[in-house]
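For reference, Swiss-Prot has these:
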ACT_SITE  Cys207  active site, for beta-ketoacyl synthase activity
ACT_SITE  His382  active site, for beta-ketoacyl synthase activity
ACT_SITE  Ser652  active site, acyl-ester intermediate
ACT_SITE  Ser1196  active site, nucleophile
MUTAGEN   Cys207 to Ala  Unable to catalyze the biosynthesis of the 14-membered ring macrolactone narbonolide, however it is able to produce the 12-membered ring macrolactone 10-deoxymethynolide
MUTAGEN   Ser652 to Ala  Unable to catalyze the biosynthesis of the 14-membered ring macrolactone narbonolide, however it is able to produce the 12-membered ring macrolactone 10-deoxymethynolide
MUTAGEN   Ser980 to Ala  Unable to catalyze the biosynthesis of the 14-membered ring macrolactone narbonolide, however it is able to produce the 12-membered ring macrolactone 10-deoxymethynolide
MUTAGEN   Asp1224 to Ala  Retains significant albeit reduced thioesterase activity
MUTAGEN   Glu1235 to Asn  Only relatively minor changes in the thioesterase activity. 10-fold reduction in the kcat/Km for ketoester; when associated with E-1239
MUTAGEN   Arg1239 to Glu  10-fold reduction in the kcat/Km for ketoester; when associated with N-1235
MUTAGEN   Arg1239 to Asn  3-fold decrease fo the catalytic efficiency and 3-fold increase of affinity
Amino acid sequence: MTSSNEQLVDALRASLKENEELRKESRRRADRRQEPMAIVGMSCRFAGGIRSPEDLWDAVAAGKDLVSEVPEERGWDIDSLYDPVPGRKGTTYVRNAAFLDDAAGFDAAFFGISPREALAMDPQQRQLLEASWEVFERAGIDPASVRGTDVGVYVGCGYQDYAPDIRVAPEGTGGYVVTGNSSAVASGRIAYSLGLEGPAVTVDTACSSSLVALHLALKGLRNGDCSTALVGGVAVLATPGAFIEFSSQQAMAADGRTKGFASAADGLAWGEGVAVLLLERLSDARRKGHRVLAVVRGSAINQDGASNGLTAPHGPSQQHLIRQALADARLTSSDVDVVEGHGTGTRLGDPIEAQALLATYGQGRAPGQPLRLGTLKSNIGHTQAASGVAGVIKMVQALRHGVLPKTLHVDEPTDQVDWSAGSVELLTEAVDWPERPGRLRRAGVSAFGVGGTNAHVVLEEAPAVEESPAVEPPAGGGVVPWPVSAKTSAALDAQIGQLAAYAEDRTDVDPAVAARALVDSRTAMEHRAVAVGDSREALRDALRMPEGLVRGTVTDPGRVAFVFPGQGTQWAGMGAELLDSSPEFAAAMAECETALSPYVDWSLEAVVRQAPSAPTLDRVDVVQPVTFAVMVSLAKVWQHHGITPEAVIGHSQGEIAAAYVAGALTLDDAARVVTLRSKSIAAHLAGKGGMISLALSEEATRQRIENLHGLSIAAVNGPTATVVSGDPTQIQELAQACEADGIRARIIPVDYASHSAHVETIENELADVLAGLSPQTPQVPFFSTLEGTWITEPALDGGYWYRNLRHRVGFAPAVETLATDEGFTHFIEVSAHPVLTMTLPDKVTGLATLRREDGGQHRLTTSLAEAWANGLALDWASLLPATGALSPAVPDLPTYAFQHRSYWISPAGPGEAPAHTASGREAVAETGLAWGPGAEDLDEEGRRSAVLAMVMRQAASVLRCDSPEEVPVDRPLREIGFDSLTAVDFRNRVNRLTGLQLPPTVVFQHPTPVALAERISDELAERNWAVAEPSDHEQAEEEKAAAPAGARSGADTGAGAGMFRALFRQAVEDDRYGEFLDVLAEASAFRPQFASPEACSERLDPVLLAGGPTDRAEGRAVLVGCTGTAANGGPHEFLRLSTSFQEERDFLAVPLPGYGTGTGTGTALLPADLDTALDAQARAILRAAGDAPVVLLGHSGGALLAHELAFRLERAHGAPPAGIVLVDPYPPGHQEPIEVWSRQLGEGLFAGELEPMSDARLLAMGRYARFLAGPRPGRSSAPVLLVRASEPLGDWQEERGDWRAHWDLPHTVADVPGDHFTMMRDHAPAVAEAVLSWLDAIEGIEGAGK
């Protein structure tokens, strides 16, 4: 074959192979498009107290009618609205419906929403939020685990009649009414609150909304728009408007009950509720081990088009719809057993729907197998936008229970239908629906919108699950933990109660599998508890008894230290149970046995198991090696379960164990030290000394023994816990003296005197036997209680271990150093019994391991649970069986116990303002404080307490809480609902009450009430202002003084008063803004200046407005907002923008020098030149950002400064930023628009005066305007994003050219809605989206400085 022929053959082979691959890919795509979608989770709430799909099924199966009268909380005055005679204007002849029991209830704090925003929110949004959280939990998915993933949100939401006219909205709800009552926000709020990044779509096709949403979600899953879809619908009737409107049409059933497909049908009947599904591709659900409740085989939507009328149903369209859905499912009509009908109970709609079903599903059916037809609306009314998904949940439950429930209120089938035209039967009685070999059970669900949009889906029973392998028993021989957590203590109590009821009721539950589900499918929150038991009954009992639970609260997890005590922890049989129940413990003990055996003539295991031939723990040369082995083996157990030390600390002989765990000694060397040293003690010191523990400080102890020369201080264990050692007779003498003086003293049961001069007699012997040790460099930080410092070199030689035995143990000072200077918050005593835990200071968390006579798996699991309850990250997988979160055999666990408060704006009558309640009251600040130089002074503790009380009152008032007690003192205010609006309102209130000039960002700089109170108290102390408890008159005046934001501007308080401010206002009104800037620049020369960064009189610490440390760990860039030059500027400029970066990136804002308060509380110094100011900022930024790459962002004049700062960082500090974001800058040479709009600019400054424009700030603005007016020396090499406003600030003549922001250097452009000011206020999310997209691009392509 010629070469050319060979090439041709090769080419043909390659082409055939490529074609085959293309065909395979085409088949894969086709299979993907046709793949059924799995329903893996469901949640719902309906009338009659229905809170779950199980409740719904129980009600439906029992044939319950859930219609009731209008709840009083709605405030409708139904007696005035009701008129039994139809057609009278403004009245309704119906007073019944299937109302939600708690439509006003909502756990706002759980979602970080303030009470005043919750009050402004449509209850439909609130219901969707809680149901969406629950659907993840019910699917066995931790809701926190989906944050940042491509979960799509598709929800149906119709009526939006909750909010009143925004002009008469309740006080304090301004800024929340629009978003709180926009149907578009309903889906977006779910995505925002849960961090979901797939599509977020709200559908309003009236009654078909949620089923249309389901159809769109199925398409999104098949197209790859999302990997998981949350689908739902909601309906809450906030006003009687729907009753009045449909009463005028006489379209409603007078008794409020749906009589679907019945001769007695007399109109629709309203219901309320929320229904949510969670869907995945079937293959994904199986791969992830998620339980499949049912599958959606097919769906279709269409429109009636130009039919009999806008709101009239259209039979041919419904028939076409059903055929479309069956085709999508690749099924025939006879493959479907039942249809959940739309069935609204109207005399027009029901016959049309029934005829469409007869013409489609009613044809071609086998004898005796009619299509069954029912409607959930007969139980729960017409739940409008929620009704479609509600019907899906009903049919999924019917599939699971094998029963088709009956439809209520059907006297007989409607005579408006020829039922003989096909094989369709109404479910007037319940019918069994068992599984059948060779035939899958299927159901159709219909929903038709009043505007003509129709939807139909086909459901199929879940595919058979392969037999699961038997669940392996947990490592602890049946002992399992059930962890529970909540956002608040009250919610935790409720959660515990729910789980206890679950353990009581669900006798089929496997405790180990339920434990795994609790771990895998529930978010770990701050308030925690754990029940430990070896059976369902034991766990139930533990949950019922407070003393049976481990409880804790997570604050700052801080750092973890392992503590290894000296003697005194031993007890006969310690560790014996764990030898049999903990493989990790047994393996570590076996290693120790091997290491000890060359130096001892007894067996470690025999001693632990108390074998008759084994020596007892009474001998020092036995107890010390055994205690060592137990401690290091327990350390291995802690590490196996995910708790690893960031430092180790040992007490006396405990330092040997600590050294081994730290890697500073090998196991062989550690065994040598502990055995040979204890043998020397037994041979030479035993019987010659004693030790005593005193409840005294070190200094008081020293004074006590100064005349007892045979005694010395052996150890300092705590502030009032000191150990003395020495001669036995003097020990007795000291004990008697202490007893006589009422001082607690305990003689330690040892007969030798460690840490005293007695030890000097064995110095030479220890030098000999411990010669040749090979100390290592510690791999885990080792803090020496002998040296009082870190051991960082291989220094633990024989001499060290002599000194360790001879000299004082500085345990308490060591703990203080680790806690105060090194950030250690958790100290785990790794021992068979705790002896040091109770000596730890209150500011740290002390945890034990085993306890005397309680050393088995139950105690170990309890100790591990205590660690988790107090905030440590436990590896639950090491404690629990390896199984999926929820297998088909596992009953559903209780969902989160939301803590509801009532939020409801009642409808107003003619000419009235709406009433509103947040738990039925106006939140006010009830009490005040007297401030100022004339007040009766409190001591420091009293002042801090008084200030904290004031902070709590004002925070409660701003958030519209019932009382200050609802505001957690140690939780960040952002997490309980503070945002940019409430932060400013709160700051204004506190400033007015105290006379201070706190910045609007103060709640972000000092995020918790405690931290904030400390800042305020310190500032008052600096000013020498006293604080006193308020008089009755002062208590009455505080709320008036703390008027809400907007009632009085910052300028009106006097804080912004001054000659220049008044002149500036006049200049703006006269359209002489630019001229006055020159005046301010000239006058600024008379303000004191600083000429080097070191001389800057302000703290320029950047304020963390959003994000967290996770981003830095990932190497993603930190965003730094460069505050602008405006006199009202500061880090608060970025409050609204930064909200969109929460959970995305760290967002810092750095102040500009010259605008704040100097260190002596006077006016800050101005920089002598721009580079000096930039250097001061650069130092602050580099300190705050650490090793993380930095992206600078500025708006307007701040944008110009951001570029100058980038150049300065690059050239003067060798730290070029990863990028620069310039938001609407107008640099020199391109300032014509600024000159034309100078008046609008000035007016904008006064309109946005969150920070009062004092004379000092105006002069600073003038100084920086002069700095930026001239040419600058260079340009930064960092990539630049230019974000431009899309709307002019004022009138603009086209012949002037382009008014938009300009930048001469290379850059990327993003245009966003709004003008120069509103882009950073009303359209801040659009700016954030542009910035985030650009950052992702530059980090993906260029690495963004990683």
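Cβ coordinates are placed from backbone N, Cα and C, and glycine is handled just like the others.
Where a substitution is noted, the model still shows the residue that was there originally.
Here the features listed in Swiss-Prot are painted onto the structure.
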residue	record	Cβ contacts under 8 Å, 6 or more apart
Cys207	mutagenesis position	Gly158, His342, Thr344, His382, Gln384, Ala385, Ser387, Gly388, Ala447, Phe448, Gly449, Val450
Ser652	mutagenesis position	Pro565, Gly566, Gln567, Ala715, Ser754, His755, Thr785, Asn804, Leu805, Val809
Ser1196	active site, nucleophile	Gly1124, Thr1125, Ala1126, Val1223, Asp1224, Pro1225, Tyr1226, His1316
Glu1235	mutagenesis position	Gly1074
Arg1239	mutagenesis position	Val1068, Asp1071, Tyr1073, Gly1290
Neighbour tally for Asp1224 (mutagenesis position), based on other Cβ positions within 10 Å of its Cβ: 25
Three-state secondary structure, His382 (active site, for beta-ketoacyl synthase activity) (per DSSP): strand
His382 (active site, for beta-ketoacyl synthase activity) CB neighbourhood, other CB atoms within 10 A: 29
DSSP-derived structure type at Cys207 (mutagenesis position), helix or strand or else coil: helix
